[in-house]
Amino acid sequence: MVKVCLFVADGTDEIEFSAPWGIFKRAEIPIDSVYVGENKDRLVKMSRDVEMYANRSYKEIPSADDFAKQYDIAIIPGGGLGAKTLSTTPFVQQVVKEFYKKPNKWIGMICAGTLTAKTSGLPNKQITGHPSVRGQLEEGGYKYLDQPVVLEENLITSQGPGTAMLFGLKLLEQVASKDKYNAVYKSLSMP
């Protein structure tokens with residue numbers, strides 16, 4: 001069965017975290033919030049002051065290879081401070097590199113979290129992200145597309161909080177049956 005990791009750090013955007021979380025929960029696909037930070041209690045303070053406890057810390061996972069044995073989807077949300085932490089953490093970078101090489105593994109990045117493609121050294125791809133990071137992505141050799149969601153091989157990127165539901169649904173579409181996807185889509189009352 002598919003299992004999802006949703007990375008989280010202090011400063012992560014609440015909407016970009018909550019949308020994919022809710023979508024995978026509705027689909028009854030196991031999902032963990034994996035904290036990247038130093039708080040031993042895994043208490044995360046999001047970008048707009050929402051606080052939550054993550055399921056586990058990345059420090060509990062010995063290596064990117066062990067991570068790949070436990071998870072099939074790695075999601076990297078944005079939020080200025082959170083995205084900076086996630087995109088500069090060697091463990092997250094290694095996970096992204098490992099997942100990119102493996103079949104049946106998916107990487108999702110949204111908003112400023114898309115900078116992780118650059119810091120992880122992923123090959124130049126078509127990508128989207130928050131307009132504020134467009135220049136940095138283009139400087140890294142990526143072709144920025146002004147679209148809500150971009151699917152390029154096993155990398156799915158999205159622009160920001162306003163596109164978070166579409167982002168979560170695109171990730172779900174890759175791993176769920178058509179019936180399951182349609183049931184979740186309908187349950188969300190999407191326009």
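Cβ atoms are placed via backbone N, Cα and C, with glycine included.
Taken from Swiss-Prot, the feature active site applies to Glu16, Cys111, His130, supported by a curator's inference. The mutagenesis experiment Glu16 to Ala is recorded by Swiss-Prot, whose note states: Nearly completely abolishes enzymatic activity. Quoting Swiss-Prot on the mutagenesis of Cys111 to Ala: Nearly completely abolishes enzymatic activity. What Swiss-Prot notes for the published mutagenesis of His130 to Ala is this: Leads to 5- to 6-fold reduction in catalytic efficiency.
The DSSP secondary structure for Glu16 (mutagenesis position) is helix. Around Glu16 (mutagenesis position), the same-chain residues six or more apart in sequence whose CB sits under 8 Å from its CB are Pro77, Gly78, Gly79, Ile110, Cys111, Gly113, Gly160, Pro161, Ala164, Phe167, listed in sequence order. All protein chains considered, the CB of Cys111 (mutagenesis position) has 32 other CB atoms within 10 Å.
Applying an 8 A CB threshold to same-chain residues 6+ apart, the list for His130 (mutagenesis position) reads Gly78, Cys111, Ala112, Thr114, Gln159, Gly160. DSSP assigns His130 (mutagenesis position) to coil, not to a helix or a strand.
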